[in-house]
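Lifted from Swiss-Prot, the feature list:
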ACT_SITE  ASP356  active site, proton acceptor
BINDING   ASP309  Mg(2+) binding site
BINDING   ARG391, LYS482  beta-D-fructose 6-phosphate 2 binding site
BINDING   ARG665, 722-726, 767-769, GLU827, 859-862, ARG952  beta-D-fructose 2,6-bisphosphate 1 binding site
MUTAGEN   ASP309 to Thr  Reduces maximal activity of the holoenzyme by 50%. Completely abolishes catalytic activity; when associated with 'S-348' in subunit beta
MUTAGEN   ASP356 to Ser  Reduces maximal activity of the holoenzyme by 50%. Completely abolishes catalytic activity; when associated with 'S-348' in subunit beta
MUTAGEN   ARG447 to Ser  Reduces maximal activity of the holoenzyme by less than 25%
MUTAGEN   HIS488 to Ser  Increases the KM for fructose 6-phosphate 20 fold
MUTAGEN   SER724 to Asp  Abolishes sensitivity of the holoenzyme to fructose 2,6-bisphosphate activation; when associated with 'D-718' in subunit beta
MUTAGEN   PRO728 to Leu  Drastically reduces sensitivity of the holoenzyme to ATP inhibition
MUTAGEN   HIS859 to Ser  Reduces sensitivity of the holoenzyme to fructose 2,6-bisphosphate activation; when associated with 'S-853' in subunit beta
Amino acid sequence: MQSQDSCYGVAFRSIITNDEALFKKTIHFYHTLGFATVKDFNKFKHGENSLLSSGTSQDSLREVWLESFKLSEVDASGFRIPQQEATNKAQSQGALLKIRLVMSAPIDETFDTNETATITYFSTDLNKIVEKFPKQAEKLSDTLVFLKDPMGNNITFSGLANATDSAPTSKDAFLEATSEDEIISRASSDASDLLRQTLGSSQKKKKIAVMTSGGDSPGMNAAVRAVVRTGIHFGCDVFAVYEGYEGLLRGGKYLKKMAWEDVRGWLSEGGTLIGTARSMEFRKREGRRQAAGNLISQGIDALVVCGGDGSLTGADLFRHEWPSLVDELVAEGRFTKEEVAPYKNLSIVGLVGSIDNDMSGTDSTIGAYSALERICEMVDYIDATAKSHSRAFVVEVMGRHCGWLALMAGIATGADYIFIPERAVPHGKWQDELKEVCQRHRSKGRRNNTIIVAEGALDDQLNPVTANDVKDALIELGLDTKVTILGHVQRGGTAVAHDRWLATLQGVDAVKAVLEFTPETPSPLIGILENKIIRMPLVESVKLTKSVATAIENKDFDKAISLRDTEFIELYENFLSTTVKDDGSELLPVSDRLNIGIVHVGAPSAALNAATRAATLYCLSHGHKPYAIMNGFSGLIQTGEVKELSWIDVENWHNLGGSEIGTNRSVASEDLGTIAYYFQKNKLDGLIILGGFEGFRSLKQLRDGRTQHPIFNIPMCLIPATVSNNVPGTEYSLGVDTCLNALVNYTDDIKQSASATRRRVFVCEVQGGHSGYIASFTGLITGAVSVYTPEKKIDLASIREDITLLKENFRHDKGENRNGKLLVRNEQASSVYSTQLLADIISEASKGKFGVRTAIPGHVQQGGVPSSKDRVTASRFAVKCIKFIEQWNKKNEASPNTDAKVLRFKFDTHGEKVPTVEHEDDSAAVICVNGSHVSFKPIANLWENETNVELRKGFEVHWAEYNKIGDILSGRLKLRAEVAALAAENK
């Protein structure tokens, strides 16, 4: 190195370039050295911003200010103590560096750039600098390291705090304090190391790789986050495979060991942050052998793959070939037998990431409901303009071999017709049926027509049915028709609540499956049935999935649709009954036609109108008469208003929030006699109640009133509809998904605000009454640090633990983005610790090191437009309830009058209803979702055995697992383990 004059302890310097690439490279260089960005000014973006432009040069296009902060005494949380309060007054020298990008560099030609002074900075860890720059760094002595930055500036790093010092200075000279806080802080840090040593000493760490492959889908990031953090929690090393199978082939930097903080904020990101790519090389054995070598070199013998059927098939093939691939690697001399001995078997676990929802054996795949939500949102927008011009719109959606998106979108958007691959339309005849359906709906008063076409739609001769083919048919009808191809907008955006929840739970279960894996275990695929996470053999699921395409190619369309799950088939039949077959083809005999009442009870909830619409359309297509009881039971008592609903009344209700027929919290017991009178007057044969706990209570009151009021001897059922999800006996209520989506958007926004201001915490209050479901679910899918629910009372110990967890998070904070923190509190979690009081306690304990704010979304949680999932579920439940009423009436007809155990009622010759039995428990029921089952549960049994009447909820806390998983992923359990390790060490 040339001998240069040295400028020691420079507090401020400015360097200039007119090369943008060099500008960025220099910033990265100083970031690597530990400098932090404190200002990033862009003349074109921030020129009018007086705060950002303050202190910048007039000729700067961009300026980035980097600071190396002084070392000084820190408190228990690792935050700097103000100098006037510190017991140790020593401080190291800080430095501010201004890097400027200008139009043209102002360098005098006579200036000799070889006479540059060397700038010297103080560092307590010279070896680390050499490690970071092994080729550039030159160690001149034990206390001096020389470097050149990308602009050619000479820099030395000295271990001497001052030029006059004779011995190196350690960081303890600045950080060391005599306070108890500092001792605790260091002990906490040591506890982390102790915990890692303890976990590592018992057995060799399991190393797991996680990758995303094939087409991206919303929710993949949530799955990766769950795998990474769950793996770390269970003492594993977790690696992310970047760029899918291509990353497996390349190895090296594409296999990155992940830390806890690496996946912070990933829940709210769309796509996949670790990338995805299709690899032709991996399809060859040579490519798979190369991938095996890369995994073994990192010690990895478990792989979690999130992708479609092709990706999962490749993964399972990789597993079966693994032993022979390892033998080939040994034969090639890349590894010895001893080196590969621990890696004789490869564990594979599959997660289905696909917006098509085309995997057999699972109800939904990661990303499917997010894509459906995008479709419904777009079609809702299209409907608005279509009605204005009285147009027809043909909308093409994805689904090459699976019509799930098209079917669900058809139900959720009130489409007139759908085309799906599983049910091919008759060649040359489908045009006539399409035109007949659209013309019939127009004649009933509809102003627009919506047709949903899956991209893989075809006729029974395997000819493609395109959006333009459909358009041509509608033009023949004389309709002004437009085509909209949604394309990749369906993949875009962040994941909805359902997909975040699904990906998180499946990611956690994937790690558990890896740890439980044996060489004899078939590769598992993590799926879901109704509300329950399940495992199923990967090979069989993929085989069934591919057999659908085979059946279609063989023109066996009955087999193709039979291979879909029962829910798919049920919903397809429901769509036909409510839309296509409203031509009188399904009318029942006059003697079997019923009068069915529909009433909304309780607070407004999304999808009340969607359920009423589906029930009405199904009734009309079968000849029943649907009657809307206006304004709840109080409206019936006060005015007796009951309206017979027509097709045009409900045609546009599929995407309307609130209640079009009115709702309130009045219950049936306010005047059972008057209610019985109007039931008798309208000759009701059945009743559907939509509502929450008030609806649940009303159903019980009507059932109990059968002794005094024989008219109540009719089949009655409740469709749970409440954002609180507090109806006993069921795990799902209409409106919950809409509520959770609203909360996801709300919390994403406030977390962004918290991240922008860096050290900021929000305490968010959510609804739910005495049920902690919404709070627990929201905490899980938003990455909340803590969740306060009524089921687990808040106490000072739990608050203290949360404060410690927050301090630990912020102690390691380096000013990165995505570091806003969220705490979720149920509105009834405590009568003492209110949302504001919690915020005040945490704020006081933070001693100004981070800010705390409250956020209360209130009735925003009820949502506006119902979510696509709520719309589809509403339709499914409504049709099931009509069938329930039909079946009970059939049962009555088939029963002899002498059998008093079965509900019976008939009209006499004067048209009066004659009850023949006091009550029948099973005929008054609640439609319930429990795990993987949908069933009708008698209200009498639910009220007696499963209802906490005082707290207005069920006894079962079916969401308890969400809190446990939330504690794992937030780091709470990790912190507890560290504290326990520290306590054990102190003993």
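Glycine is treated like the rest: Cβ placed from N, Cα and C.
Recorded features from Swiss-Prot, shown on the structure.
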residue : record                                          : CB count, 10 Å
ASP356  : mutagenesis position                            : 27
ARG447  : mutagenesis position                            : 15
ARG665  : beta-D-fructose 2,6-bisphosphate 1 binding site : 15
SER724  : mutagenesis position                            : 30
ASN725  : beta-D-fructose 2,6-bisphosphate 1 binding site : 28
PRO728  : mutagenesis position                            : 23
GLN767  : beta-D-fructose 2,6-bisphosphate 1 binding site : 23
GLY769  : beta-D-fructose 2,6-bisphosphate 1 binding site : 22
GLN861  : beta-D-fructose 2,6-bisphosphate 1 binding site : 22
ARG952  : beta-D-fructose 2,6-bisphosphate 1 binding site : 20
Greatest C-beta neighbour count within 10 angstroms, which of the recorded positions ASP309, ARG391, VAL723, HIS859: VAL723
Conformational class of ARG447 (mutagenesis position) under the three-state DSSP mapping: coil
Most crowded position, judged by CB atoms within 10 A, among LYS482, HIS488 as recorded positions: LYS482
Distance [Cα-Cα, Å, rounded] between GLN861 (beta-D-fructose 2,6-bisphosphate 1 binding site) and SER724 (mutagenesis position): 10
Proximal residue to ARG665 (beta-D-fructose 2,6-bisphosphate 1 binding site) among recorded positions ASP356, ARG447, LYS482, SER724 (C-alpha distance): SER724
DSSP-derived class (H/G/I helix, E/B strand, else coil) of GLN861 (beta-D-fructose 2,6-bisphosphate 1 binding site): helix
Rounded inter-Cα distance in Å - ARG952 (beta-D-fructose 2,6-bisphosphate 1 binding site), ARG391 (beta-D-fructose 6-phosphate 2 binding site): 48
Structural state of PRO728 (mutagenesis position), classified by DSSP into three states: coil
From recorded positions ASP356, ARG447, VAL723, HIS859, the one whose Cα lies nearest ARG391 (beta-D-fructose 6-phosphate 2 binding site): ARG447
Listed recorded positions among ASP356, LYS482, HIS488, GLN767, GLY769, HIS859 whose Cα sits within 10 Å of SER724 (mutagenesis position): GLN767, GLY769
